[in-house]
Amino acid sequence: MENFPTEYFLNTSVRLLEYIRYRDSNYTREERIENLHYAYNKAAHHFAQPRQQQMLKVDPKRLQASLQTIVGMVVYSWAKVSKECMADLSIHYTYTLVLDDSSDDPHPAMLNYFDDLQAGREQAHPWWALVNEHFPNVLRHFGPFCSLNLIRSTMDFFEGCWIEQYNFGGFPGSDDYPQFLRRMNGLGHCVGASLWPKDLFDERKHFLEITSAVAQMENWMVWVNDLMSFYKEFDDERDQISLVKNFVTCHEITLDEALEKLTQETLHSSKQMVAVFSDKDPQVMDTIECFMHGYVTWHLCDARYRLHEIYEKVKDQDTEDAKKFCKFFEQAANVGAVAPSEWAYPQVAQLANVRAKDDVKEAQKPILSSIELVE
């Protein structure tokens with residue numbers, strides 16, 4: 001395994017944060033903790049239900065970690081939506097992360113997908129059955145156009161995860177494959193469309209801005225994620241078909257060249273995002289900017305991305321990029337480093353155990369006859 005290109009990563013991260021003029025002021029600390037706990041508490045109770053526990057079959061520690069990661073992403077990035085919308089989106093995106101981390105072959109459960117869909121039957125695939133049950137809770141927040149984007153993008157995501165089960169990075173010379181797969185599993189349209197709940201935006205009035213935002217967000221969101229994920233995925237066996245690694249295979253280039261390709265595309269997308277919306281409806285621009293800054297804060301602060309390891313490694317270095325990166329990291333930590341113990345309680349496993357005990361008690365109650373009830 002090659003050594004991680006720390007200096008290049010620092011330079012790339014600094015350029016990105018400078019391009020978007022990073023300055024996360026989305027919340028006070030009290031507001032952040034309040035929203036985190038509200039979204040987490042509702043989502044935790046959802047996943048503690050017996051049906052979810054039985055059908056997902058996810059290791060409790062992994063489910064807990066996934067839920068905490070997603071709640072952080074949604075609350076930090078969707079700073080303008082209601083707490084109820086945050087909670088429902090947190091549940092939806094936790095389902096997607098659970099699928100992304102799974103290794104089950106979906107083929108057998110997908111044989112009758114369309115027939116079941118057309119007939120209104122429950123899907124054989126347990127993930128689809130649960131996601132479809134929750135979808136109305138998500139879609140109630142959005143107009144029909146945004147809702148269609150959420151549905152379609154979620155279907156694309158499932159297909160992208162299916163492709164990833166084969167650990168196939170593309171054939172050499174297949175230049176379109178890396179971006180094809182990344183668009184498929186990136187949830188860019190789902191994210192881009194879920195920024196515009198109908199209680200804040202009339203999608204008919206803002207149709208052009210929303211459509212453009214979905215188009216721009218598709219690339220910006222996934223490319224930033226790929227850059228910020230590059231460190232954690234660098235030597236992870238599960239993540240060897242990342243966009244950067246697929247660039248190496250399909251374009252037949254070096255790892256440094258692939259990272260530079262991703263860097264240039266991300267920076268260009270960041271420039272576009274700021275330029276396109278800077279003179280549009282102020283509420284639209286504010287929503288996009290809050291998302292961008294919150295999304296970066298989440299990556300810098302969430303343990304899943306391990307960027308604190310980079311910080312610890314370079315904090316005593318005297319290079320310009322190291323100093324700038326550490327300044328940005330500390331800026332993010334000042335607003336976004338909130339210990340899970342302050343908001344992620346109770347644990348899903350604890351809630352599930354309480355439910356299980358209550359179900360046992362209910363089952364053990366004596367059944368009274370109709371005569372006894374009358375007496």
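Easy rule for this one: first residue shown is 1, then count along the chain.
Glycine too: its Cβ is placed from the backbone N, Cα and C atoms.
Modelled residues match the original; the substitutions are not represented.
Annotated in Swiss-Prot:
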type    : residues  : note
VARIANT : Q54 to K  : In strain: NRRL 13383 and NRRL 28439
VARIANT : A124 to S : In strain: NRRL 28336
VARIANT : E133 to K : In strain: NRRL 29169
VARIANT : N137 to D : In strain: IBT1958
VARIANT : H206 to N : In strain: NRRL 28336
VARIANT : S212 to T : In strain: NRRL 28336
VARIANT : Q317 to K : In strain: IBT1958
VARIANT : Q364 to H : In strain: NRRL 13383 and NRRL 28439
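In this structure, of the variant positions Q54, N137, S212, the smallest number of CB atoms within 10 A of the CB marks Q54. Note on proximity: among A124, N137, H206, Q317, the variant positions of the record, the Cα nearest Q54 (variant position) is that of A124. S212 (variant position) has H206 as its nearest neighbour among the variant positions A124, E133, N137, H206, going by CA to CA distance. For E133 (variant position), other Cβ atoms within 10 Å of its Cβ number 13.
Rounded to a whole number, the C-alpha distance linking N137 (variant position) with Q317 (variant position) is 49 angstrom.
The two recorded residues, H206 (variant position) and E133 (variant position), show a Cα separation of 29 Å. DSSP classifies Q317 (variant position) as coil under the three-state reduction.
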